[in-house]
Amino acid sequence: MTLSLANYLAADSAAEALRRDVRAGLTAAPKSLPPKWFYDAVGSDLFDQITRLPEYYPTRTEAQILRTRSAEIIAAAGADTLVELGSGTSEKTRMLLDAMRDAELLRRFIPFDVDAGVLRSAGAAIGAEYPGIEIDAVCGDFEEHLGKIPHVGRRLVVFLGSTIGNLTPAPRAEFLSTLADTLQPGDSLLLGTDLVKDTGRLVRAYDDAAGVTAAFNRNVLAVVNRELSADFDLDAFEHVAKWNSDEERIEMWLRARTAQHVRVAALDLEVDFAAGEEMLTEVSCKFRPENVVAELAEAGLRQTHWWTDPAGDFGLSLAVR
């Protein structure tokens, strides 16, 4: 096993991005905070709990598809290199790596993430499980550094978990177009998309009975409090999940239970919340199969294969340029 890590992020890039995002979001109308700030250590643990909840079907459904279709996916892709946009520590990653190993194709794993620590631990774990594998980790930002992913071998780039749904249509189109530009002849993209379904099931997946998603949502306030010396009262905000039928997306909001005055000392910023005012913290767009094909085509990609679960809850696309 060989392990390399290329880091394209400045040491203070995360701190600067947080400052920029919080100032922009808290001075906008409606107020908002980007979902990437959910994921400190506490938030990551809460999200791991969410993926195991009975109401939260996406993770287990995507895993079910991969469990039954990984060999087929790898046969179609013919890849010797797995590029994962994300941490590379999940069960789903291993299903694909196992299929590549079983097909005697596996040579290389390239995890891409914003967190160098996550990349090191993921790389070490994968290296221990797959002797002889070459690991070329890339620490970077999706918006800036996709072009830094090494052009080596025949690559299968995977973007799972319907993370693509956290992008609204314009940024999503830009992301897919940029990603398409990085693909060379012989490369493939495996894209996970959560599909439009019964509204009740969708809302429950983001508003579970145990309140884990509510704690996850409020945790973004704890991150701002800790990192930017703010004084949000977490208990003064309630979690709200709703279906936006026009945009076909779930939205997560934090609603002020009473009027609030919040100071963010590190930004020298003070903001007021009216009682009942809602702040947007996440969108999770859902897809129709024909729209997935169209969005890929718009980015210059051709869907060659489509896999879904028996209930049609979740879809995996294999696409090429």
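Each residue, glycine too, has its Cβ placed from N, Cα and C.
Annotation source Swiss-Prot lists L-histidine binding site at Tyr56, Asn166, Tyr206, Glu282, Val283, Ser284, citing experimental evidence. In sequence order, Ser162, Gly165, Asn166, Asp194, Tyr206, Arg249, Ile250, Glu251, Met252 are the residues of the chain that are 6 or more apart from Ser284 (L-histidine binding site) and have a CB within less than 8 Å of its CB.
The Cβ neighbour count for Lys92 (S-adenosyl-L-methionine binding site), using a 10 Å radius over every protein chain in view, is 22. Per Swiss-Prot, S-adenosyl-L-methionine binding site is recorded for Gly86, Lys92, Asp113, Asp141, Phe142.
What Swiss-Prot says about the mutagenesis result for Met252 to Val is this: Dramatic change in substrate specificity since the tryptophan-specific activity is increased more than 2000-fold and the histidine-specific activity is reduced 3000-fold; when associated with A-282. There are 24 other CB atoms within 10 A of the CB of Met252 (mutagenesis position), with all protein chains counted.
Experimental mutagenesis at this site is recorded by Swiss-Prot as Glu282 to Ala, annotated: 130-fold reduction in catalytic efficiency. Dramatic change in substrate specificity since the tryptophan-specific activity is increased more than 2000-fold and the histidine-specific activity is reduced 3000-fold; when associated with V-252. Secondary structure at Glu282 (mutagenesis position), taken from DSSP and collapsed to helix, strand or coil, is strand. When other Cβ atoms within 10 Å of the Cβ of Glu282 (mutagenesis position) are tallied across all protein chains shown, the result is 22.
Remark: Tyr56 (L-histidine binding site) has Ile50, Ala205, Asp208, Thr213 as non-local neighbours, by Cβ distance under 8 Å and separation of at least 6 in sequence. Looking at the residues that bind L-histidine per the record, Tyr56, Asn166, Tyr206, Glu282, Val283, Ser284, the two CA atoms farthest apart are separated by 16 Å. Our reading of the S-adenosyl-L-methionine binding annotation (Gly86, Lys92, Asp113, Asp141, Phe142) yields a largest Cα to Cα distance of 22 angstrom. A distance of 21 Å separates the Cα atom of Asp113 (S-adenosyl-L-methionine binding site) from that of Val283 (L-histidine binding site). Taking Cβ-Cβ distances under 8 Å and a sequence separation of 6 or more, the neighbours of Asp141 (S-adenosyl-L-methionine binding site) in its chain are Tyr8, Leu9, Ser13, Val114.
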